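Per Swiss-Prot, the features are:
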ACT_SITE  ASP286  active site, proton acceptor
BINDING   LEU171, GLY172, GLU173, GLY174, THR175, TYR176, ALA177, THR178, VAL179, LYS194  ATP binding site
DOMAIN    165-446  domain 'Protein kinase'
MUTAGEN   SER36 to Ala or Asp  Does not affect interaction with CCNYl1
MUTAGEN   SER78 to Ala  Increases interaction with CCNYl1
MUTAGEN   SER95 to Ala  Abolishes phosphorylation by CDK5. Impairs normal dendrite development
MUTAGEN   SER110 to Ala or Asp  Reduces interaction with CCNYL1
MUTAGEN   SER119 to Ala  Reduces interaction with CCNYL1
MUTAGEN   SER146 to Ala or Asp  Abolishes interaction with CCNYl1. Decreases protein kinase activity
MUTAGEN   SER153 to Ala  Increases interaction with CCNYl1
MUTAGEN   THR175 to Asp  Increasse interaction with CCNYL1
MUTAGEN   LYS194 to Arg  Does not affect interaction with CCNYl1
MUTAGEN   SER480 to Ala or Asp  Does not affect interaction with CCNYl1
Amino acid sequence: MDRMKKIKRQLSMTLRGGRGIDKTNGVPEQIGLDESGGGGGSDLGEAPTRIAPGELRSVRGPLSSAPEIVHEDMKMGSDGESDQASATSSDEVQSPVRVRMRNHPPRKISTEDINKRLSLPADIRLPEGYLEKLTLNSPIFDKPLSRRLRRVSLSEIGFGKLETYIKLDKLGEGTYATVYKGKSKLTDNLVALKEIRLEHEEGAPCTAIREVSLLKDLKHANIVTLHDIIHTEKSLTLVFEYLDKDLKQYLDDCGNVINMHNVKLFLFQLLRGLAYCHRQKVLHRDLKPQNLLINERGELKLADFGLARAKSIPTKTYSNEVVTLWYRPPDILLGSTDYSTQIDMWGVGCIFYEMATGRPLFPGSTVEEQLHFIFRILGTPTEETWPGILSNEEFRTYNYPKYRAEALLSHAPRLDSDGADLLTKLLQFEGRNRISAEDARKHPFFLSLGERIHKLPDTTSIFALKEVQLQKEANIRSTSMPDSGRPAFRVVDTEF
């Protein structure tokens, strides 16, 4: 028995010293002995055991199928030879000399596995041979999914490449960008391609960078989805989901008279998407009907985040040259740069009124005229209604007449008392007095939509509820429906 222990010890020393472990693939190689017995000399105690070439073998398998070690017992005699080498053996012991490697069968990977792992659309069409390639070598399943690994995997599928998308029609053009209707080869779905020209001296416009940085982190049923980003030397292309029209075109197609039930659904979705943005500390800052996209189902989505920005603290100073004039609040018109989420709520009130009446509430062409329209309906502010207003130099300069506030119901007769109350709470002079998006969507005006609509996950459409349906418009025009049966896409404002 002492001699056997000596043999085992020497064999172990030989295995450790005979060949190092290759770590080139990130994991140790599996080492085993060949089927043949160890052919040592007659006196194993005098010399180290010699292993014939080929007896040590390394097995390197793919990461996805780590080999399983199977020990097969060999009978060895007291002279150190196996029964294969010597037919006579007086004392038999079992020793795990022979090691055979057994590979697990490759993992079967499905399209659903890839979609879930990489957060891809369910209708994605993977390139030919991609599944077979992953079956042989599947790093996205065998390693933690780092940002770099995810980027490489998406590129292999076709994301980030211009050739993945087919341009169909030119929808509009701005100072820096052109928007095209397009089609994705990956999903066969329509997309909107916002192609931003890169000036060599200036690089990408800050509005484009801002839009990308914010949208890639905003995941909500009422916010337009950014599908892809393609960066070349000459352009930056943003690939958005395609929606049929914007709210301005919807109003035009309805003869400026939207069914009041649909007004309620659109307003709720606007508030729902905006409340999510504000929870993420993002201000849109450019709300207007042209930036609210609507599809055939009636889903409304916030778009064009070119002027949006992340809000760090409520008192941060921002530019007052934001928000299209008609939807700009009076405190911003008078030069205030001290604002937070309330800047968006004034615009919501203006859009609510426009949906209910079919006309803009304050259609001024200059800042002075815009303020005049506001004060003529809501009343000229005083120290009682707007503390500190008389110390505002711009306000004193304009020297507006002393208007008395008018009842909003007289201007929007289709609103009920709850609707008028909500509109009043949105159209407050001081931002701090305006109702928040979160509180506004819980207003009694929306009671008829039921309780379940408030419990939906962020990424679920309100139309997932069977009790929520868009009603047919009485005056809808069919001119916006092309021969394909899909309504025309209204281009998002591309001016930067």
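Glycine is treated like the rest: Cβ placed from N, Cα and C.
Original residues fill every noted site, and no substitution is shown.
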Recorded ATP site residues LEU171, GLY172, GLU173, GLY174, THR175, TYR176, ALA177, THR178, VAL179, LYS194, farthest C-alpha pair in Å: 14
C-alpha spacing of VAL179 (ATP binding site) relative to LYS194 (mutagenesis position), in angstrom: 4
Least surrounded among the recorded positions, given as GLU173, THR175, VAL179, when other CB atoms within 10 Å are counted: THR175
Cβ-based isolation winner (fewest other Cβ atoms within 10 Å) among the binding-site residues LEU171, ALA177: LEU171
Rounded inter-Cα distance in Å - VAL179 (ATP binding site), the residue listed as 'active site, proton acceptor': 19
Cα-proximity to ASP286 (active site, proton acceptor), 10 Å cut-off, over recorded positions LEU171, GLU173, THR175, ALA177: none
Confidence summary for the domain 'Protein kinase' (165-446), mean pLDDT rounded: 88
